[in-house]
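Below is one structure; the comments refer to it alone.
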Amino acid sequence: MSSVLQKLITPLASSSAEPPRNKVTVVGVGQVGMACAVSILLRDLCDELALVDVMEDRLKGEMMDLQHGLLFLKTSKVVADKDYAVTANSRLVVVTAGVRQQEGESRLNLVQRNVNVFKCIIPQIIKYSPNCTILVVSNPVDVLTYVTWKLSGLPKHRVIGSGTNLDSARFRYMMAERLGIHASAFNGWVLGEHGDTSVPVWSGANVAGVSLQKLNPEIGTDGDKEQWKATHKAVVDSAYEVIKLKGYTNWAIGFSVADLTESIVKNLSRVHPVSTMVKDMFGIGEEVFLSLPCVLNGSGVGSVVNMTLTDAEVAQLKKSADTLWGIQKDLKDL
């Protein structure tokens, strides 16, 4: 006796369906991971979304919650499992998993614990999606992007850190608020480390091509009477402030990751400040990952824009690199 399905559907194709072309995997279903996942879904950036985590109940719950809303989205398939086989054929893998810093813990110890976590994650990603691009979001992101590159064996252009894409967005928002314009109307970049030693490029800050440094040669310096430098300090402090108020940050980084995802899966060749291998650039001699203006396309980081920086800005960038290398050089088991 024929089933309802057999009566309803007459198959025409003899072969099974093609594998997904724009499959995105998010590793880690915490606050940041789910903000990334939802942002990617809302922008219709994948034809399949896979979620992976070690916490099976939370993972299944998040998967079901998203699946129940698929009617309202254009992505047809959301899957999840602790087994990385579910990630097979991913075009992009977003890594948000990692351990949190404990009170009084050194950054080196935090990174070393995350190295041990990543040693379980990265080889599994490569096993099932050898042609993927990896976007690292876990903090400290620049060092963990280096760790991912070393563990994955992928070429450097296919291992990217979310870097200062969010720092730059915060900078543009805060500067634009002070100027009374929309964030998209202010052009400004924050480079270097995602964190305390990030570098605001005051020499390039402009509105409609009008250089703010030409209007105020002291902008961003201690001698600036208008104290624009305080805006960058607010950028650096902003994550700490949000964490103090709500316990974590997730929405802005989720939007930022979706923005980067779009440039990669749609092959847009847009320029973003993301973490990439900077050895031999700006006089940096070590294998560190820092944020520079990168052209993101289907191959990952297609190229790096050779931004004109002042001597002071280059010195700050080198300081950023030294800070990161100070941690990286003592890492074990890489």
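Keep in mind that glycine also has a Cβ here, set from the backbone N, Cα and C atoms.
Original residues throughout; no substitutions modelled.
Listed in Swiss-Prot is the natural variant THR10 to Pro, annotated as follows: In strain: Isolate New Jersey 121A. Listed in sequence order, the residues of the same chain lying 6 or more apart from THR10 (variant position) and placing their CB within less than 8 Å of its CB: none are present.
Remark: ALA50 (NAD(+) binding site) has LYS23, VAL24, THR25, VAL26, VAL78, VAL79, ALA80, ASP81, VAL86, THR87, SER90 as non-local neighbours, by Cβ distance under 8 Å and separation of at least 6 in sequence. Feature annotation from Swiss-Prot assigns NAD(+) binding site to 30-58, ARG100, ASN139; the stated evidence is similarity to another entry.
Sequence-distant neighbours of LEU45 (variant position) (same chain, 6+ residues apart, CB-CB distance under 8 A): ASN22, VAL24, ALA258, THR261, GLU262, VAL265, LYS266. What Swiss-Prot notes for the natural variant LEU45 to Pro is this: In strain: Isolate Georgia 2B.
In the three-state DSSP assignment, the secondary structure recorded for LEU49 (variant position) is strand. According to Swiss-Prot, the naturally occurring change LEU49 to Pro is described as follows: In strain: Isolate Nova Scotia 2B.
Counting only same-chain residues at least 6 apart in sequence, those with a Cβ under 8 Å from the Cβ of ARG170 (substrate binding site) are VAL190, VAL235, SER238, ALA252. Look at Swiss-Prot and you will find ARG107, ASN139, ARG170, THR249 tagged as substrate binding site, backed by similarity to another entry.
Annotation of the natural variant GLN112 to Arg in Swiss-Prot: In strain: Isolate New Jersey 137A; the original residue is retained in the structure shown. Other C-beta atoms found within 10 angstroms of the C-beta of GLN112 (variant position) number 16, with every protein chain shown included.
One entry in Swiss-Prot concerns the natural variant ASN114 to Ser. Its note says: In strain: Isolate New Jersey 137A. Residue density at ASN114 (variant position): 23 other Cβ atoms are found within 10 A of its Cβ, drawing on all protein chains shown.
Under its natural variant annotations, Swiss-Prot gives ALA185 to Ser the following note: In strain: Isolate Maine 2A, Isolate New Jersey 121B, Isolate New Jersey 197B, Isolate Nova Scotia 1A, Isolate Nova Scotia 1B, Isolate Nova Scotia 2A and Isolate Nova Scotia 2B. Counting every protein chain shown, the Cβ of ALA185 (variant position) has 13 other Cβ atoms within 10 Å. In the three-state DSSP classification, ALA185 (variant position) falls within a helix.
Marked as active site, proton acceptor by Swiss-Prot: HIS194. Over all protein chains present, the Cβ of HIS194 (active site, proton acceptor) has 28 other Cβ atoms lying within 10 Å. Classification of HIS194 (active site, proton acceptor) by DSSP places it in coil, neither helical nor stranded.
A coil conformation is recorded for GLU287 (variant position) in the three-state DSSP classification, outside any helix or strand. Among the natural variants in Swiss-Prot, GLU287 to Asp has the note: In strain: Isolate Nova Scotia 1B and Isolate Nova Scotia 2B. The residue drawn here is the original one.
Secondary structure at VAL301 (variant position), taken from DSSP and collapsed to helix, strand or coil, is strand. Around the Cβ of VAL301 (variant position), 23 further Cβ atoms fall within 10 Å across all displayed protein chains. Here Swiss-Prot describes VAL301 to Leu as a natural variant; the accompanying note says: In strain: Isolate New Jersey 197B.
Quoted from Swiss-Prot, the note on natural variant ASP311 to Ala is: In strain: Isolate Maine 2A, Isolate New Jersey 137A, Isolate New Jersey 137B, Isolate New Jersey 197B, Isolate Nova Scotia 1A, Isolate Nova Scotia 1B, Isolate Nova Scotia 2A and Isolate Nova Scotia 2B. According to DSSP, ASP311 (variant position) is assigned to a helical segment.
When Cα-Cα distances from CYS46 (NAD(+) binding site) are compared across the recorded positions HIS194, THR249, GLU287, the shortest belongs to THR249. Residue annotation for substrate gives ARG107, ASN139, ARG170, THR249. The furthest Cα pair among them is separated by 24 Å.
Cβ neighbour density within 10 Å is lowest for VAL38 among the binding-site residues VAL38, CYS46.
For LEU42 (NAD(+) binding site), the spatially nearest entry among the variant positions LEU49, GLN112, ASN114 is LEU49, judged by CA separation. Across the structure, ASP311 (variant position) and GLY30 (NAD(+) binding site) are spaced 41 Å apart at their Cα atoms. Counting only same-chain residues at least 6 apart in sequence, those with a Cβ under 8 Å from the Cβ of MET34 (NAD(+) binding site) are VAL26, GLU62, ASN250, GLY254. For the pair VAL301 (variant position) and HIS194 (active site, proton acceptor), the C-alpha distance works out to 18 angstrom.
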